[in-house]
Structures are given as C-alpha cells and as structure tokens.
Amino acid sequence: MRSTLRKDLIELFSQAGNEFISGQKISDALGCSRTAVWKHIEELRKEGYEVEAVRRKGYRLIKKPGKLSESEIRFGLKTEVMGQHLIYHDVLSSTQKTAHELANNNAPEGTLVVADKQTAGRGRMSRVWHSQEGNGVWMSLILRPDIPLQKTPQLTLLAAVAVVQGIEEAAGIQTDIKWPNDILINGKKTVGILTEMQAEEDRVRSVIIGIGINVNQQPNDFPDELKDIATSLSQAAGEKIDRAGVIQHILLCFEKRYRDYMTHGFTPIKLLWESYALGIGTNMRARTLNGTFYGKALGIDDEGVLLLETNEGIKKIYSADIELG
C-alpha cells in the first residue's frame, strides 16, 4: 500500500472514532475501488491494526499496533520536510550507518531512518548505545545545510534544543541539556545525540544527526552498569509513552529550529540552548584528550564551543566528558 493512502486510511478511522465507515465512503475518500479498500485494510491488519468489518455497516478501527511502525510515525506527522522521506526497519545494525549510505546515494534533506532495535548502536567516541527492541526511539536524520564546515557542531546543539522541546510537548516532561549532547532527567541520561558529517574539501555534503531516546524502559531493562546513570521518559512520567508521538513532536520542533537557524543564524539557538543547559555559571570538570580542566562554565561561544574559566584563563572546550560540580 502506498504510504500516503495508508496514512489517509488511518486518519479516516481515527476521525471516525468508534463509528463505522462504509466501504463506499472510504473508496470515495481515497479515490480507489472497494476492492482496493479491502486490500488496504488487509495490509493494515498485517501491520497489527485490528479492524472490525460488519456487513452493511462498514469498517472501524478497534486497536492500533503496540509496536512502532512506519504507519504510526507517518500518521499525525505535521512537518513539511523532516521525516517526510521515511525509512523504517524492525532491526538495523545502526540507523546512523544506514543514513550514511542513503546520504551517499543522494537521499533528500529530511530523510529519517528509524529502527525498533539496533544491534550495533553507537554514541559519541564510538561508545556502545544500548538500544533494545520495543522500548526506545533510535533514529538518524539527514540534513544538507549550506554552512561552513566549522559550523556543523552547532547542529548538535540545535538538535538538543529540539529534543528538549519535543519531549516536553509529547510527554510533558522537562529535561536538561548536559554539554554537548546529553539530555538528562534528574541527572540521569535519557537521550544521546551523535552528529556526523560527510564533506568534500571545504563543503558540507551532508550532516547526519543520530538520536537515541530511552522511552519506555524500566530499571530492569538496563544493563547493570547503566541502572544508576540512565533513566527513561516512562519512569519520569509514571506511565507508558507513545514512541511515535515522541518522534513526531521532535521532528516538528527540529524543523522549526532548523528553519530559524538557516534564516537567522546560531544566536536564537544559542540562547535557547543556554536556557536549558545544566551547569552554566557553576564549576565543572572537563576531561579532554589534551588533559583535564576545572573551572566555571561561562556558556558557549558563537561556534557552540564551551567556554571554561580556569585559573590559567578561559579555555575553549571542543570535545570532552563533563562532570558537574
């Protein structure tokens, strides 16, 4: 079934609520035959949708699938660009790897790769990202910004702002940003963001932003080494969270912030990022490849670099593990 027809059919059922819709009404709305309507409904059933059919009444949607799917993500997605070209797989080694391959084959800006499970998910510095089936959001977004190479780190901070805003809209949960790419709830990691670039000489060909979100994990779902430092949206909310809704809200927030960025530059993003960031104005320890620095975090500069006031002066921190306090 074509994605647009599938989306339109699900929307018809959702608008009808508990009421039946006749096959003829669906046929007219979708612009296809009654036989085609039946085939489309069978496709939805294969995806896990429970559709009741009653003679002389028509069809009604009883239950949506519990698992993440392309249809669930597409339905209700209100973006113009981000996520409109969607690649969904139940299992991938890494959404980031697949997104790189797609970008190399001229995938358009806004292409989104989503997996229900990753077998080789990774975060910053090639660290393993625990991404089990059925509980999280594992996705990678392809961008093609016309910006200088040195400005690409700004997109990590833009993504962090969009994730914070999207989570609040989707689940009503307030989160904090820990420089440069971690989203925390009560000091525990909930989201990781990985930004990678494809470039030729001084030209950005594409930027791939990977986002991993712990959505419905419970404490026992985490490996022992993560139980004390990781949490999920569900644990914070005290209820199960709709993963498709989280994706949709984040994509919409990202699209708005990205449009602001391409129109007005980094300043609006910088101000938002600092308003959500932990530790600005307080002491922190930055562990870098060139040593460990301790000092007061002043904020970020116009390139998104962390400014740390130390006894030796202001240090620019480009990449580091941060310890607050």
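In case you wondered, yes, glycine gets a Cβ from its N, Cα and C as well.
This is the original sequence, none of the listed changes applied.
Within 10 Å of the C-beta atom of G23 (mutagenesis position) sit 18 other C-beta atoms, taking all shown protein chains into account. Secondary structure at G23 (mutagenesis position), as computed by DSSP, is helix. Experimental mutagenesis is annotated in Swiss-Prot for G23 to S, with the remark: Deregulation of biotin synthesis.
As a published mutagenesis entry, W38 to R appears in Swiss-Prot alongside the note: Deregulation of biotin synthesis. Following the DSSP three-state reduction, the secondary structure of W38 (mutagenesis position) is helix. Less than 8 angstroms from the CB of W38 (mutagenesis position) sit G23, each of them six or more residues away in the same chain.
There are 18 other Cβ atoms within 10 Å of the Cβ belonging to G58 (mutagenesis position). In Swiss-Prot, the entry for mutagenesis G58 to E states: Deregulation of biotin synthesis. The structure shown retains the original residue.
Taken from Swiss-Prot, the feature domain 'BPL/LPL catalytic' applies to 74-262.
The biotin binding site annotation in Swiss-Prot covers Q118, R122, G123, R124, K189. Within 10 Å of the C-beta atom of Q118 (biotin binding site) sit 26 other C-beta atoms, taking all shown protein chains into account. DSSP classifies Q118 (biotin binding site) as strand under the three-state reduction.
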### Query
At the Cα level, what's the spacing in Å between Q118 (biotin binding site) and G58 (mutagenesis position), rounded?
40
### Query
Long-range same-chain neighbours of K189 (biotin binding site), Cβ under 8 Å, sequence gap at least 6?
D182, I183, N214, I229, A230, T231
